Amino acid sequence: MKKIAIAAITATSILALSACSSGDKEVIAKTDAGDVTKGELYTNMKKTAGASVLTQLVQEKVLDKKYKVSDKEIDNKLKEYKTQLGDQYTALEKQYGKDYLKEQVKYELLTQKAAKDNIKVTDADIKEYWEGLKGKIRASHILVADKKTAEEVEKKLKKGEKFEDLAKEYSTDSSASKGGDLGWFAKEGQMDETFSKAAFKLKTGEVSDPVKTQYGYHIIKKTEERGKYDDMKKELKSEVLEQKLNDNAAVQEAVQKVMKKADIEVKDKDLKDTFNTSSTSNSTSSSSSNSK
């Protein structure tokens, strides 16, 4: 959810930099103390945001040459963000335009593909993750506001409609875009107590009756419990990779592996060291963002 909002902040810097040039003396603000020119704005914008903007523009060109992102992938990601962000997404689209958000999502997807190509998942990583699943289950849910809607969903499930499809159609939870999947969780401390008790009573594959909590009415499906390591290894490898893809520092490190193979030469003397320091600065800023 944060990524598209961060992209919008980057948008402000890129649009401002592209709107003026260092040699432009056109006055854009007048005061009793003196005027401010486009050139002064450009110089100051370059000092504060030039390196990060240049990094994104160059990375996108390099990654776009090596990896391909389809229009369908972009549209699906935008739909996911729209579901997650709601009114915030509408505000971003109104402020920056759909085309710009598409471009930012394309950059994000290119980055993910580079990360998948360069991030390694070891057997030790998988074993550690498997050990951490002890006592946990995996479940999905459909959250609705009232009992009547819950009963309507329940009827459709009994008629054979897919749980995942109904979650996407009816659920008001952010997990809707993932078919209601909540991932793995323990019996205590992670979920609403009433919800957790109902989920842990289910057999794998079983669907609950509507369960009322402070959030509304849930229909819960237990999808998995921890099995033997060898039986789960392939599936868990994908889950561990997904976790690593959500680690911005790991993603930036993976992207830098691609960038190091590109023949990058920065002509601007003020920005010539951008790609000597961008790896460190990006990782640091990403880690800071995650900790907030």
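For all residues, glycine too, the Cβ spot is worked out from N, Cα and C.
Swiss-Prot lists Cys20 to Tyr among its mutagenesis entries, and the accompanying note reads: Abolishes lipid modification of the protein.
The domain 'PpiC' annotation in Swiss-Prot covers 134-224. In the predicted model, residues of the domain 'PpiC' (134-224) average a pLDDT of 96.
Among the sequence features in Swiss-Prot, the mutagenesis site His141 to Ala is noted as follows: Loss of PPIase function. No effect on secretion of proteins and on growth. For His141 (mutagenesis position), applying a Cβ distance below 8 Å and a minimum sequence separation of six or more within one chain yields Ala167, Ser171, Asp173, Ser175, Gly180, Leu182, Phe195, His218, Ile219, Ile220, Lys221.
Under the heading of mutagenesis, Swiss-Prot lists Phe163 to Tyr and annotates it as follows: No effect on secretion of proteins and on growth. The Cβ of Phe163 (mutagenesis position) lies under 8 Å from the Cβ of Ser140, Ile142, Leu157, Gly179, Gly180, Val207, Lys221, each of which sits 6+ residues away along the same chain.
In the three-state DSSP assignment, the secondary structure recorded for Ser171 (mutagenesis position) is coil. The annotation that Swiss-Prot gives for the mutagenesis experiment Ser171 to Ala reads: No effect on secretion of proteins and on growth.
Quoted from Swiss-Prot, the note attached to the mutagenesis of Asp173 to Ala states: Decrease in PPIase activity. No effect on secretion of proteins and on growth.
Looking at Swiss-Prot, the entry for mutagenesis of Ser175 to Pro says: No effect on secretion of proteins and on growth. In the shown protein chains, 20 other C-beta atoms lie within 10 A of the C-beta of Ser175 (mutagenesis position).
Of all Cβ atoms in the protein chains displayed, 18 besides its own lie within 10 Å of the Cβ of Gly216 (mutagenesis position). Under its mutagenesis annotations, Swiss-Prot gives Gly216 to Ala the following note: Decreased secretion of proteins; no effect on growth.
His218 (mutagenesis position) carries a strand DSSP state (E or B). As a published mutagenesis entry, His218 to Ala appears in Swiss-Prot alongside the note: Decreased secretion of proteins; no effect on growth.
Assigned with DSSP, the residues of the domain 'PpiC' (134-224) fall into helix, strand and coil as follows: 34 helix, 28 strand, 29 coil. Residue density at Asp173 (mutagenesis position): 18 other Cβ atoms are found within 10 A of its Cβ, drawing on all protein chains shown.
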